[in-house]
Amino acid sequence: MSGPSDYQPSNPALQWIERRLPILGLMHSSFVAYPTPRNLNYWWTFGAILSFMLGMQILTGVILAMHYTPHADLAFKSVELIVRDVNYGWLLRNMHACGASMFFFAVYVHMLRGLYYGSYKEPREVLWILGVIIYLLMMATGFMGYVLPWGQMSFWGATVITNLFSAIPYFGESIVTLLWGGYSVGNPTLNRFFSLHYLLPFLIAGVVVLHVWALHVAGQNNPEGVEPKSEKDTVPFTPHATIKDMFGVACFLLLYAWFIFYMPNYLGDADNYIPANPGVTPPHIVPEWYYLPFYAILRSIPNKLAGVIGMFSAIIILCFLPWLDAAKTRSSKYRPLAKQFFWIFVAVCILLGYLGAQPPEGIYVIAGRVLTVCYFAYFLIVLPLLSRIETPRPVPNSISEAILAKGGKAVASVAIALVAAGALFLGSLQDARANEGSDKPPGNKWSFAGPFGKFDRGALQRGLKVYKEVCASCHGLSYIAFRNLAEAGGPSYSVAQVAAFASDYKIKDGPNDAGDMFERPGRPADYFPSPFPNEQAARAANGGAAPPDLSLITKARSYGRGFPWFIFDFFTQYQEQGPDYVSAVLQGFEEKVPEGVTIPEGSYYNKYFPGHAIKMPKPLSDGQVTYDDGSPATVAQYSKDVTTFLMWTAEPHMEARKRLGFQVFVFLIIFAGLMYFTKKKVWADSH
């Protein structure tokens, strides 16, 4: 990609290959001898991070696809079975799901770095446009991937976003029908999205090759925005840039691992742990955080077609940036006004993301319209105007001259600002997903909380007893097999105890030789049976409300923590919104409805349930279940024990996740330290 190479391998076999297919020379000229500006800072490391993350997403995605079932009736269950029954399936899913967010985080940093340092200017226009194409492909891939788990937010997100194409005149309805494969989102839609989600990453990889090719033709930009003029301005890509990139990737992996092992659901949505239900619309349909700024632009424009045009224009306009900004000076380091407006633009994007997570009503709509105007004004008014009126500061004559005055404090402060802004952004997302119209649940001290938390075996066994004697008459545990009770990290029953426990249940099986269905005693390999044969029977027995399956209830329920707790949650690894909520609801029943509160007939008042009206009668009362270990037979103890058990049913491999996370963190810290000191040694003679 860097041009002809005179590299010749010393090995005779490799020489034979090189004469016929000079692939080794191409690799040497592109990734070893390639001259790299010596003043590149760590913002340039995100290119290597993105390459690593793309490879990681493709690898984990291919393995997950081996076990995934793209069928509307089986997709949700297949994902859960991957997590529970495939060896390290929980790790693969966490890597892939959290990896999508990390991929977008890295690409946003990469794009903002290009904006700040003018990496879109001549001669890098094609390089920049290819980057925008990659970003568009990433957005399409991420959206289709989010649909695949077939949870509530997946289904309704697909419905809302695909419906946008109906705004296109003449062809819109036909496009929507083609995407759906029918007249509503369903199984054909899921199959289409799975196929495209599998294909697009390889297309992204192909465009990345073109992107890297264009980079090697035009050369890398640098913080000063001046082209290398002599050998003193550059260093060989390997080992200098390679080692620096490896250190940067190692540091990024620490953040990545933080989410994988300790905060896997921090960036997700509780509603997506509920199977897709076309008959129940979520209170807030909110896309993933990396789409929120554009979602805010879409919703801020009242006309549907204009909103769609505005949303796509907000991305496409990036392709025209090389011609909108005609300033001769590339880097904003030497453009005081451009630097100020750049940070204003970053603030506008963050605020748009905040608004995208809020309900489309009142002041949020007005603010969205103002910020949408600001977003487009930056590209269409500010940049063209600045290129004509701004007087830049003197630019260094060469890269080597600029290195003498280099400092790192600004980079550190910008990094801190980005982390703080990102925390605020993610916190706004949690606020939007709060349970409205109810008191916030009180916190609890859970044994499984924190990086070294473990399940209390006694609480798990007591919780199972409460479930069996109280909850099992209405609620199933369809994702838990009896054998799971004997697995490490669970209630710690012996194989014999599990067999005896399973035999108490009657399992419908068959057909037998006569073609009839029959009942038999349960076996360890069987799953907990549902108390009802189907959903219609469940509704008929419960006044029209279908009791939810409890396997995932502590993940499928949550509440917004609000400011500033969501910031602290990231650092304290607080992930117990679900258990706190479930425990609070079990204890939140009150016989007397407060004055001024009206609930429908046949409902019960619960101060923690959204809207306070719940169809489920009070399930627990003091003395209802007898414990053999002397634990108090109170509602508070029952609720805490059964919630602990339900947290285990939601994630049986939690202890393994945290244990492996500690080992990975130790390795990454040591690896990052080795890379840092190696980098110091390699670069010692280059400054």
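The backbone N, Cα and C atoms fix where each Cβ goes, and this holds for glycine too.
Taken from Swiss-Prot, the feature heme b b562 binding site covers H96, H197. What Swiss-Prot lists as heme b b566 binding site is H110, H211. According to Swiss-Prot, the mutagenesis experiment A432 to D carries the annotation: Individual cytochrome b and c1 are not detected, instead a larger protein which is probably the FbcH precursor protein is detected. Cytochrome c oxidase activity is not affected. The feature domain 'Cytochrome c' is assigned by Swiss-Prot to 458-643. What Swiss-Prot records for C471, C474, H475, M616 is heme c binding site.
Counting in whole angstrom, H475 (heme c binding site) lies 31 from H96 (heme b b562 binding site) by their C-alpha atoms. Of the recorded residues, H197 (heme b b562 binding site) and M616 (heme c binding site) place their C-alpha atoms 40 Å from one another. Around the Cβ of C474 (heme c binding site), the number of neighbouring Cβ atoms within 10 Å comes to 19. The candidate set comprises the binding-site residues C471, M616. Of these, C471 has the most other Cβ atoms within 10 Å. Ranked by Cα separation from C471 (heme c binding site), the binding-site residues H96, H110, H211 are led by H96. Excluding C471, C474, H475, M616 themselves, the residues of that chain whose CB lies within 8 A of the CB mean position for the heme c site are, in sequence, V470, A472, S473, P547, L550, P619. Checked against C474 (heme c binding site) by C-alpha proximity, the binding-site residues H96, H110, H211 yield H96 as the nearest. C474 (heme c binding site) falls outside any helix or strand according to DSSP and counts as coil.
Reported as a whole number, the C-alpha separation between H110 (heme b b566 binding site) and H96 (heme b b562 binding site) equals 20 Å. Compared over the binding-site residues H96, H211, the count of CB atoms lying within 10 A of a residue's CB peaks at H211. Taking each of the binding-site residues H110, H475 in turn and counting other Cβ atoms within 10 Å of its Cβ gives the largest count for H475. H197 (heme b b562 binding site): 21 other CB atoms within 10 A of its CB, across all protein chains. Of the recorded residues, M616 (heme c binding site) and H96 (heme b b562 binding site) place their C-alpha atoms 37 Å from one another.
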